[in-house]
Amino acid sequence: MGNPENIEDAYVAVIRPKNTASLNSREYRAKSYEILLHEVPIEGQKKKRKKVLLETKLQGNSEITQGILDYVVETTKPISPANQGIRGKRVVLMKKFPLDGEKMGREASLFIVPSVVKDNTKYTYTPGCPIFYCLQDIMRVCSESSTHFATLTARMLIALDKWLDERHAQSHFIPALFRPSPLERIKTNVINPAYATESGQTENSLHMGYSALEIKSKMLALEKADTCIYNPLFGSDLQYTNRVDKVVINPYFGLGAPDYSKIQIPKQEKWQRSMSSVTEDKERQWVDDFPLHRSACEGDSELLSRLLSERFSVNQLDSDHWAPIHYACWYGKVEATRILLEKGKCNPNLLNGQLSSPLHFAAGGGHAEIVQILLNHPETDRHITDQQGRSPLNICEENKQNNWEEAAKLLKEAINKPYEKVRIYRMDGSYRSVELKHGNNTTVQQIMEGMRLSQETQQYFTIWICSENLSLQLKPYHKPLQHVRDWPEILAELTNLDPQRETPQLFLRRDVRLPLEVEKQIEDPLAILILFDEARYNLLKGFYTAPDAKLITLASLLLQIVYGNYESKKHKQGFLNEENLKSIVPVTKLKSKAPHWTNRILHEYKNLSTSEGVSKEMHHLQRMFLQNCWEIPTYGAAFFTGQIFTKASPSNHKVIPVYVGVNIKGLHLLNMETKALLISLKYGCFMWQLGDTDTCFQIHSMENKMSFIVHTKQAGLVVKLLMKLNGQLMPTERNS
């Protein structure tokens, strides 16, 4: 046995891409990968299980790479066909993680083993053996506090997700990671027996019919080369890629043996077939499989319009990873391009498998009229580059096809033309127009930089996309205009709403992840104003449920902010009519309580105006308003929609539509109709679990042992936000 101190804990993440196209993408998507995980029972709980990464031990003096590859093969033999096991391409050390408990002071290494792209091979499920899981499904429920994973495995999976995201942004890294191993790339190895460099190697050690001297003499007798040409690229570090003209995948591969009884043998006169007939078959198959591509390629405007009316997708990629608009732009079909953009609402920056855009194709073909159409489109990214970092102008000047001079002139002029703008609204209804330097490829981060906010103020806010009944916070790398374009599909995925009644707009709003301790330190008047406008909006809409006394105080502050100091002649009993109350009292209280509050509101308003200890500067009053809002449980929450079921009688259930609020304090349920706060749970006092179908999640309160299920298509978003915000509470906030 080896020395225990020389034995290292090693965890292995075996990952494989679902398709080859994802390897060339600069944007990381977890759903494009699968990861190999074990399921092991939780100690003391027979029925419950948790997922763990593959784990092995490494001797300090052993060959690590081969040891890990052999371990993966042996571990996966029971689940693979013919007991072959999964053979990794290489072993990459990602990171070392400190261990807890008895092993404190030691570290465990996480090794990544990339495997082949997923195919139709069917793996058998064997109890106790690992199986592949979709990485996106795993990351949706992965957190260090989740009962679904071992704590160390959860930390490693979160680090792996971040690592893959960073590596996708590096050119050529991901394709190199999944490239076949050097051993796989060696096809033939030839050794010259006459080449003996070791002094101890004699003719007897060659074990061949000829001695080394005889072989050497025969070689010298052969005709020698007159010229020797060296490859100047050999041994250099220059990047190169093999250009593939066409990739053809056998659709029947992996489907098993065919039913030979159904195979029809053609007549003998048809046996001799030329390559041209084979090509014709392939073209006919392409025409049948991709009618929209064919009509775009041929410029058949009538057929193209009819297919679009039949809901054929403009985003579908064919076997060459081209979309219909790529064919229209490459072959110079002007009307087809216009129809795809206008009627088909096609993304003008849609990329093919080699990351080339429609503008690249039109410029490369020298089709000036199509270049003009694309440049006139408000969402086109004029600065877009392909996989090799080339702009459309570079491609145009390289190819020099057709009317390339005119196309190049248009591209050069477009660089200095004014950019399209998008309105970013604030919650008070005002907006700022921001330039879209990259069309609909412009990211949230780039829009935030165009908002003319200071660096300090930017960190408190982000861009939200909102319609009447759905609001989503976007991430810095998201492209808001593409979300606006895809809003009907997003609505269908997350709600049952009618897209015709939901018009999306972009808003500058408080970042839901902003800790209250940080917000309390804000002094910038502009930041305070933006926060105030949003808090006032949520208060009046009824999302801030609070005691009557708190709502009356907030109403008096709003009167001071809107109308200035109290004047007895001006602000009489009838001053607070129904119209004025709408601007200071939540909509849920207007009819039930607001008429009885008028005297109390005016009284507090008068006291506030005459108080010498209160600053009447606008940002100080707005800050006082925020200070009162900070105490409300739902302050700063992102709201989702859902339903809960309660027993109306022993025989049936009552459906209650609810708002699900998630903030840095915890989770809150509001009755959708009355805005009454049904339940408010702080982190640490409840547990959650995502349902199997991602259409519900379960909440268990540890204080009163109560459990309930919320049914919503947004369950995945709710659980992911809970995992992000859990643990962000400051110690001083936990008891407040």
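Heads up, the Cβ atoms here are built off N, Cα and C, so glycines get one too.
Just so you know, the substitutions we noted aren't modelled in this structure.
Residues within less than 8 Å, Cβ to Cβ, of Ala176 (mutagenesis position) and separated from it by at least 6 positions along the same chain comprise none. Here Swiss-Prot notes a mutagenesis experiment, Ala176 to Asp, with the remark: Strongly reduces ITGB1BP1 binding; when associated with D-182.
According to Swiss-Prot, the experimentally introduced change Arg179 to Ala is described as follows: Strongly reduces ITGB1BP1 binding; when associated with A-179. Around the Cβ of Arg179 (mutagenesis position), the number of neighbouring Cβ atoms within 10 Å comes to 15. According to its DSSP assignment, Arg179 (mutagenesis position) is coil.
One mutagenesis experiment named in Swiss-Prot is Pro182 to Asp, and its note says Strongly reduces ITGB1BP1 binding; when associated with D-176. Taking all protein chains in view, 9 other C-beta atoms sit within 10 angstroms of the C-beta of Pro182 (mutagenesis position).
Reduced to three states, the DSSP call for Arg185 (mutagenesis position) is helix. Here Arg185 (mutagenesis position) comes close to no residue that lies at least six apart in sequence on the same chain with a C-beta under 8 angstroms from its C-beta. Experimental mutagenesis at this site is recorded by Swiss-Prot as Arg185 to Ala, annotated: Strongly reduces ITGB1BP1 binding; when associated with A-179.
Under its mutagenesis entries, Swiss-Prot includes Asn192 to Ala with the note: Reduces ITGB1BP1 binding; when associated with A-195.
A mutagenesis experiment is reported in Swiss-Prot for this position, Tyr195 to Ala, and the note states: Reduces ITGB1BP1 binding; when associated with A-192.
According to Swiss-Prot, the feature domain 'FERM' maps to 420-734, an assignment based on sequence analysis. If you average pLDDT over the domain 'FERM' (420-734) in this model, you get 89.
Under the DSSP three-state reduction, Ser430 (mutagenesis position) is assigned to coil, being neither helix nor strand. For Ser430 to Glu, Swiss-Prot lists a mutagenesis experiment annotated as follows: Impairs interaction with RAP1B.
Neighbour density for Arg432 (mutagenesis position): within 10 A of its CB lie 16 other CB atoms from the protein chains shown. For the mutagenesis result Arg432 to Glu, the note given in Swiss-Prot is Impairs interaction with RAP1B.
Arg452 (mutagenesis position) falls outside any helix or strand according to DSSP and counts as coil. The Cβ neighbour count for Arg452 (mutagenesis position), using a 10 Å radius and every protein chain shown, is 11. In Swiss-Prot, the entry for mutagenesis Arg452 to Glu states: Impairs interaction with RAP1B. The structure shown retains the original residue.
Among the mutagenesis experiments that Swiss-Prot reports, Arg452 to Glu is described with the note: 40-fold-reduced affinity for Rap1A.
Sequence-distant neighbours of Leu717 (mutagenesis position) (same chain, 6+ residues apart, CB-CB distance under 8 A): Leu472, Leu494, Phe640. Quoted from Swiss-Prot, the note attached to the mutagenesis of Leu717 to Ala states: Strongly reduced affinity for HEG1; when associated with A-721.
Swiss-Prot gives this note for the published mutagenesis Leu721 to Ala: Strongly reduced affinity for HEG1; when associated with A-717. Following the DSSP three-state reduction, the secondary structure of Leu721 (mutagenesis position) is helix. Shown in sequence order, Val512, Ala638, Val662 are the residues of the chain, 6+ apart in sequence, with a C-beta less than 8 angstroms from the C-beta of Leu721 (mutagenesis position).
In the structure as shown, the Cβ atom of Ser430 (mutagenesis position) sits within 10 Å of 11 other Cβ atoms. Taking only the Cα positions, the spacing between Arg452 (mutagenesis position) and Arg179 (mutagenesis position) is 44 angstrom.
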